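Chemist: My questions will all concern the structure given below.
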Amino acid sequence: MNKSRLGRGRHGKTRHVLLALIGILAISICLLGGFIAFKIYQQKSFEQKIESLKKEKDDQLSEGNQKEHFRQGQAEVIAYYPLQGEKVISSVRELINQDVKDKLESKDNLVFYYTEQEESGLKGVVNRNVTKQIYDLVAFKIEETEKTSLGKVHLTEDGQPFTLDQLFSDASKAKEQLIKELTSFIEDKKIEQDQSEQIVKNFSDQDLSAWNFDYKDSQIILYPSPVVENLEEIALPVSAFFDVIQSSYLLEKDAALYQSYFDKKHQKVVALTFDDGPNPATTPQVLETLAKYDIKATFFVLGKNVSGNEDLVKRIKSEGHVVGNHSWSHPILSQLSLDEAKKQITDTEDVLTKVLGSSSKLMRPPYGAITDDIRNSLDLSFIMWDVDSLDWKSKNEASILTEIQHQVANGSIVLMHDIHSPTVNALPRVIEYLKNQGYTFVTIPEMLNTRLKAHELYYSRDE
């Protein structure tokens with residue numbers, strides 16, 4: 001009896017264990033099935049999101065573009081190449097294909113290439129901004145990880161590449177002027193010398209047609225290589241290139257500036273300049289004569305003469321004239337040490353800035369004596385002359401007028417001295433003569449305008 005009961009007990013326990021195992025297996029199968037079903041759902045949902053993103057891009061970008069769909073390693077690439085008529089714009093294709101070849105990583109990504117059209121700032125030219133957009137496809141998530149501009153492609157209205165050399169009537173002269181202007185721009189940024197020299201060399205070694213550029217806000221924008229801190233771009237005013245630019249590309253605002261530039265260039269102009277003041281006895285008389293004829297001039301003053309004549313210096317500026325630097329005590333700067341010469345100039349800059357609140361950044365070296373080392377050590381423009389009245393020598397009214405009559409030409413800078421009474425007395429006759437010859441009177445900044453650069457020497461409007 002006991003053995004029979006024991007056998008039945010053992011058999012029951014075995015059955016319970018078996019049933020439990022079957023239950024666990026059934027639950028596991030259900031869970032696994034649910035997990036697989038969820039993964040299938042998750043994968044389908046993920047694929048639907050990918051297809052939805054592709055459709056969204058297709059709706060946005062298919063018009064006017066040729067779509068190409070391919071794989072680069074593990075990356076799925078969809079490129080929208082813009083069409084000109086029925087042909088792909090080749091310069092855009094080349095830029096995209098180069099990026100695919102050189103920079104696209106072989107990862108499980110979805111990559112879009114496309115362009116956006118924008119105004120170029122030039123007549124008959126459009127920009128295509130080429131963009132790369134990358135989405136990571138990881139763990140059933142679509143995440144945008146990069147949106148990069150590959151650069152701008154400039155195109156003519158018929159879809160042909162527009163390069164910087166095409167903007168100019170004389171590409172060789174334009175490149176020479178561009179190098180000069182960008183060198184001055186870089187110097188003002190205080191870039192390390194070896195870096196600045198490398199940037200200039202890279203531009204010089206490249207054909208103008210290969211320069212990376214943009215045009216906006218009446219400026220030619222250049223992109224240097226190598227890129228250095230505080231110098232992502234070089235912005236040069238288009239007015240500095242009016243002599244060599246193809247004006248047909250200029251829009252209304254810039255075309256008006258261009259026309260104004262040539263109107264003024266063909267207008268007869270002369271700049272009267274006065275050195276060695278201020279002199280409280282004679283300078284006010286010069287100012288009164290200039291005011292009578294409504295003429296603005298440029299005064300190069302000595303630093304030592306400013307003390308005690310601060311109000312007179314302020315009057316010169318307040319009446320619309322320009323005040324420049326003529327050294328502290330009128331030495332021959334080229335015969336001084338570099339430090340001594342710089343001190344003569346910087347001390348005068350300091351006193352003028354203190355009295356006037358700012359500096360004109362114009363300097364005239366006494367006797368016209370200056371060295372390259374002095375010029376290159378100071379962020380000033382150096383103003384010489386091409387007409388010497390010799391008033392300092394003759395001190396004779398008739399002789400002063402005669403000298404000017406013999407030398408003056410369109411764009412001349414006339415040297416006189418506001419410290420001599422004969423000059424004061426000759427000034428009305430000089431003005432009357434020049435007016436009768438059709439001259440308009442301008443200050444140095446008005447005459448030289450965008451030509452004015454630090455460290456440079458100027459003898460006239462065109463020299």
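In case you wondered, yes, glycine gets a Cβ from its N, Cα and C as well.
Sequence unchanged from the original; the noted substitutions are absent.
Owing to the predicted nature of the structure, the values given are computational and were not obtained by experimental measurement.
Residues annotated as active site, proton acceptor in Swiss-Prot: D275. Residues or ranges marked as active site, proton donor by Swiss-Prot on the basis of experimental evidence: H417. What Swiss-Prot records for D276, H326, H330 is Zn(2+) binding site, and it gives experimental evidence as the kind of evidence. The substrate binding site annotation in Swiss-Prot covers Y367 and rests on experimental evidence. Here the residue is the original one, but Swiss-Prot notes a mutagenesis experiment at this spot, D275 to N: Loss of activity. What Swiss-Prot says about the mutagenesis result for H326 to A is this: Loss of activity. One entry in Swiss-Prot concerns the mutagenesis experiment R364 to S. Its note says: Loss of activity.
A description of the local structural setting of each listed feature is requested, covering burial, neighbours and distances.
Modeler: The number of other Cβ atoms within 10 Å of the Cβ belonging to D275 (mutagenesis position), over all protein chains shown, comes to 22.
Remark: H417 (active site, proton donor) has F274, D275, D276, G277, D391, W392, T423 as non-local neighbours, by Cβ distance under 8 Å and separation of at least 6 in sequence.
Using a 10 Å Cβ-Cβ cutoff, H326 (mutagenesis position) registers 27 neighbours.
Its own atom aside, the Cβ of Y367 (substrate binding site) has 12 Cβ atoms within 10 angstroms in the protein chains shown.
Around the Cβ of R364 (mutagenesis position), the number of neighbouring Cβ atoms within 10 Å comes to 27. Secondary structure from DSSP puts R364 (mutagenesis position) in coil.
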Chemist: Specify all same-chain residues, apart from the site residues D276, H326, H330, whose Cβ lies within 8 angstroms of the center of the Cβ atoms of the Zn(2+) site, ordered by sequence.
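Modeler: The answer, listed by sequence position, is D275, G277, F300, V301, L302, N305, S327, P366.
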Chemist: In DSSP terms, helix, strand or coil for H330 (Zn(2+) binding site)?
Modeler: coil
Chemist: Could you round the CA separation between Y367 (substrate binding site) and H330 (Zn(2+) binding site) to a whole angstrom and send it over?
Modeler: 8
Chemist: For D276 (Zn(2+) binding site), which of the three DSSP-derived states applies: helix, strand, or coil?
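Modeler: Coil, per DSSP.
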